[in-house]
Every structure is written in C-alpha cells, then in structure tokens.
Amino acid sequence: MALEPIDYTTHSREIDAEYLKIVRGSDPDTTWLIISPNAKKEYEPESTGSSFHDFLQLFDETKVQYGLARVSPPGSDVEKIIIIGWCPDSAPLKTRASFAANFAAVANNLFKGYHVQVTARDEDDLDENELLMKISNAAGARYSIQTSSKQQGKASTPPVKKSFTPSKSPAPVSKKEPVKTPSPAPAAKISSRVNDNNDDDDWNEPELKERDFDQAPLKPNQSSYKPIGKIDLQKVIAEEKAKEDPRLVQKPTAAGSKIDPSSDIANLKNESKLKRDSEFNSFLGTTKPPSMTESSLKNDDDKVIKGFRNEKSPAQLWAERKAKQNSGNAETKAEAPKPEVPEDEPEGEPDVKDLKSKFEGLAASEKEEEEMENKFAPPPKKSEPTIISPKPFSKPQEPVKAEEAEQPKTDYKKIGNPLPGMHIEADNEEEPEENDDDWDDDEDEAAQPPLPSRNVASGAPVQKEEPEQEEIAPSLPSRNSIPAPKQEEAPEQAPEEEIEEEAEEAAPQLPSRSSAAPPPPPRRATPEKKPKENPWATAEYDYDAAEDNELTFVENDKIINIEFVDDDWWLGELEKDGSKGLFPSNYVSLGN
C-alpha cells in the first residue's frame, strides 16, 4: 500500500505563527496547539488554548491529529515542550498506515525543538498524570523549592524498673533514684540582620531577567570573514605612496650629513662625461694608448671569432704594436724644437667626418661635436692629394738626450701609402719638412715595388742625411698575431731596394688612430707592367667584409694582385669585379 503524505505546507505560515507563540511564550493565552486536516486534507491550526487538561480532551476520534504544548512539570519552574501524535483506530486506514512517516515529517520539519514525543492511539494514552511524569523525568535533576519540615524529637523518658517483691517480706531495700542529668541549655538564636541590599550573595551579579524575544530578538553571530569586493585603487596607491622607499633611505655618514640624490645623479653625469673625454683623448693621441700585454694576448686567442674587446680595429692594434716596437729607434733621432707649435696643443688634426663616424655609437652630444668641429680644421679635399710642406730646416741637428725626453713620440711622422679603405688624416700645420723630396711622379715610378698594385714612395732624390724618415706604409694587421718584420713583406725586391728598406726601417712607423694622424698619401702613379706574374689565390670559403677596407668574396672566386702585407691578412683584388681590400689568408689558397 502506497503511503499518503500529508499537506502541511499550504497553511505553514499560520502554523508557524502559533508555534512561535508557544515556544517563545509571547502570548500567555496560547500554550498549546492542535492541527487537523480540513476537507481538502490540508492541515491547519484547529484549536489553541492555555489549559493542558483541555488540550488532552480536544483530540477527535475520527482524525489523525498532531498537537504541541508547553508544560511546567511539577516541582520545577522550567517549562518543557511536548508533541503528541494522535492516531485513533477509527481513522481511515490509508491515513493510519502513513502515520509513522507523516509524524516524523511533522516533528522534524514543522514542530522543531521539542523535549518529549508521545504517540497516542486511545484515551488511555492521554492520561494527564502519566504525561506530566514523563515531562518531569525528561527535565533531568529536580531541585525542590519547598522548605523541609523540621522533625521535632520527642523527649525520651528512661524506663522505670518495677521493684521485685518476694512472697516473704525480706528486709526493706532502699530504692535508688536515677540521677537526673542536667539538660543542655538551648543555643542562643542568632539575630538575622536585615540587609536591604539585594546583592547579599557576594557574587555581585545582576538578577536574571526573562527575555522577550519579540522585543529583543537574538542577533545572528557575525562571521569573521570579510568578503573582498571591488578594490579601491586610489586607496591602494595612497598606501603605497605613504610607504618610504628603501632605496632612497640613506644611512647617516660619519659626519652626520645626509646624501642628496641629486648630487649622486650629478656625479654619475660627470663620470660619464670624463669617460667620453678620455675616449676622445685616446683617439686624438693626447693620452698614451693601452699596450697589448702577454696576458691579454693569451686571453684573446681568436679575436676574429670573439670580436675586439677593446673596440679597436685591426689597423689600430697593428699600428700601436709597430709604434711600440720602433719606439727605441725613434728616440735616437734628433729633431730641432718647433717654436711655432706649442706643446700643449694637439699634435695632429684628424678628420672631423671620420671622428663623427667613429664615435657615432657613443651618442656624443651636439655640444661636444661643435667643440670638436671648432677645435679641428676641416678635412682636405679627396680629389687632390695633399703634399707635405717642407720643414724650415734642411739638416737634422745633433741628438740631444734632454730634448728627446721632452719631445713626444707622436712628433715623428710617417711617409707612405695607406691601404684602401683606411682613414686619411691631414696634418698640414704640424708636418714641416721630414723629407726633402717633392713627391713628383718620377720618384714614385722609380721607387715602385715589384708588386703591380702597390705604390711605394721611393727615396731616389732623397738626401743621404734622412734615409730613416721614409718607410712603406703598413697594411692592416692580423687580429690575433703580431705581423712579421718588414724585411719579409717584399721578398721579391732587388738587392738595392732591400738596402734602401733597411735604411728606412729606423723611421717611426705609421701611428695608431689614437695617436697623431699620418700624412696624406702621394699621388698614385701608373704601375709599370712587369713580365713576372703577380701572386693570385682561389677562395676556399665565403667571407663577408666586417669593415669598409676588407674584401667580400665567395667560394672559388679568384683574387689577383695579392700583396703579402701581413702573415694573416693579405691585400688583393677580386678578379670578377675589380674590388680591392684586405682578406684573411686562411680563407684562400695560393695558385702560384
């Protein structure tokens, strides 16, 4: 048989209102409630009242009903809640079959918070005394509020022994009377002090008062969780700004003065400016260029692959090494002092355009560029080669050691042809006569080396007093090795030319870009055709030029007119397009 659930949700608001009156005790006239089904089988409040006896008499014999009452058990002032489920035998069968499930639903969902649950099927189960006893037992320990009656003890009289009288009268015996014990005096009554103060229990606690939940309902406990809503960015920014930046906090110095951040910024600017000035001075030759030590050579074994850590081109490194190598020979030369050139002025006037292009990566300011342009003269025209003006004297003086110590090494000028692509620097003011030759074409043709593409300034009309001031201009050096001596550069020259080269070897070499500028090259002369074939080579690998004066070629390209300017770097001309420049010797193989 299917269960038939009851409908108590339709009138749940009315039932809940009466239930709260009973539980809270807000209405003294309502202490019990009975709900019954109507014609639509919907449970609703049927009757209410205040007498527990009337509550037990109003259950109907033909309906399944549920009742709730608030009762004060005897001997206690604590009220308890009792719920009664009435299921008589005369009720419909289907309703009685579903009584247990429906009673549990009513007790758990509708009448919550009861103390005693009773199931009644006839009038015997609704006995008032039995129900009150159940409620009293459910209340737990009971503390009587009635004063216990004092038991009055009756004064016990000692038993009196009867005297024994024999038949024969003996001599009279005296009767001993019992010794009366003195009764103790009653204790004096302690006079009770009448204290009007209600706090006589020494607990100093306020008297408990019954709380009216309608007037002062219980407040729900507030959770400690605070939900995070929309973030106030302005508040967060203000808090962050209020914090002190630890980077700006300066520790007190020994003198107790605070460090100003603006002074630190100014110091950094000054340091960067001094660094740029030192780089300019090293380029102009006012400071001594750093020398290549053995440790640096060991650390930088392959500069072609690793790059130039000192940010200098191969030509500069080679020129520095040559200048250092020939510095001993240059000290023995005697040269008259130059009154027209003061010592504090720079020795050379390098090309301003090349200066700008060289230091473009250093982001030089416009002010510094203007100072450099004002300081140096404009460069000479490239269309016409500059001719070195002769010095005011014709014969060198005797070498003086004191003057040699005062004369800077950069006063010695080089004479020769620079390689293609190298920077040409003009020095017309400080290049008084080091050679007495006029750089005419006849002298160039007479001093031509056996290699066709190389123009060497010969000293045919040069005086015998100054053979050491001429030298063939060197080419770009290798990046990781020291070039071979000058005698190995032209092994095919005639014996007369070798003697002349040895005489010219004592002259100072071509300076680096950081020292005084070299003189401009002489006018190129048309090379004479030699019957002997010039060296040529075939490219074994592809090579891309890293600088303007280098040669770019691919595999199997033919390079002609090779000049062996160094062990690792050669100068040659590409056959297919006629371009000329330096190339690494390990990228090609010689054909003759």
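Glycine is treated like the rest: Cβ placed from N, Cα and C.
Here the original residues stay in place, and none of the substitutions has been built in.
As annotated by Swiss-Prot, domain 'ADF-H' applies to 7-136, with the evidence given as sequence analysis.
The average per-residue pLDDT of the prediction over the domain 'SH3' (532-592) is 89, rounded to a whole number. Feature annotation from Swiss-Prot assigns domain 'SH3' to 532-592; the stated evidence is sequence analysis.
K21 to A appears in Swiss-Prot as a mutagenesis experiment; the accompanying note says: In ABP1-1; moderately reduces actin binding and partially reduces ARP2/3 complex activation; when associated with A-24. Long-range neighbours of K21 (mutagenesis position) (same chain, six or more residues apart, CB within less than 8 Å of its CB): D27, T30.
Among the mutagenesis results in Swiss-Prot, R24 to A has the note: In ABP1-1; moderately reduces actin binding and partially reduces ARP2/3 complex activation; when associated with A-21. The residue drawn here is the original one. In the three-state DSSP scheme, R24 (mutagenesis position) is classed as helix.
In Swiss-Prot, a mutagenesis experiment is listed as K80 to A, annotated with the note In ABP1-2; strongly reduces actin binding and abolishes ARP2/3 complex activation. With a 10 A radius on its CB, K80 (mutagenesis position) counts 19 other CB atoms from all the protein chains.
For K94 (mutagenesis position), the count of additional Cβ atoms within 10 Å of its Cβ stands at 11 [all protein chains shown]. Among the mutagenesis entries in Swiss-Prot is K94 to A, noted as: In ABP1-3; reduces actin binding and abolishes ARP2/3 complex activation; when associated with A-96.
Among the mutagenesis entries in Swiss-Prot is R96 to A, noted as: In ABP1-3; reduces actin binding and abolishes ARP2/3 complex activation; when associated with A-94. Look at R96 (mutagenesis position): DSSP puts it in a helix.
In Swiss-Prot, the entry for mutagenesis D122 to A states: In ABP1-4; no effect; when associated with A-125. The structure shown retains the original residue. Following the DSSP three-state reduction, the secondary structure of D122 (mutagenesis position) is coil. Under 8 Å, Cβ to Cβ, and six or more positions away along its own chain, D122 (mutagenesis position) finds P88, D89.
Its Cβ taken as reference, D125 (mutagenesis position) is surrounded by 16 other Cβ atoms within 10 Å in the chains shown. While the structure shown retains the original residue, Swiss-Prot records the mutagenesis experiment D125 to A with this note: In ABP1-4; no effect; when associated with A-122.
Residue environment of K134 (mutagenesis position) contains 18 other Cβ atoms, counted within 10 Å of its Cβ in all protein chains. K134 to A appears in Swiss-Prot as a published mutagenesis result, with the remark: In ABP1-5; moderately reduces actin binding and abolishes ARP2/3 complex activation.
For the published mutagenesis W569 to A, Swiss-Prot gives the following note: Abolishes protein binding.
For the mutagenesis positions listed here (R96, W569), the lowest count of other CB atoms within 10 A around the CB belongs to R96. Per Cα geometry, K134 is the residue among the mutagenesis positions K94, R96, D125, K134, W569 nearest to K80 (mutagenesis position). For the domain 'ADF-H' (7-136), the DSSP-based tally of helix, strand and coil residues reads 49 helix, 34 strand, 47 coil. For K94 (mutagenesis position), the nearest of the mutagenesis positions by C-alpha distance turns out to be D125; the candidates were R24, D125, K134, W569. Closest to R24 (mutagenesis position) by Cα-Cα distance, out of the mutagenesis positions R96, D125, K134, W569, is K134.
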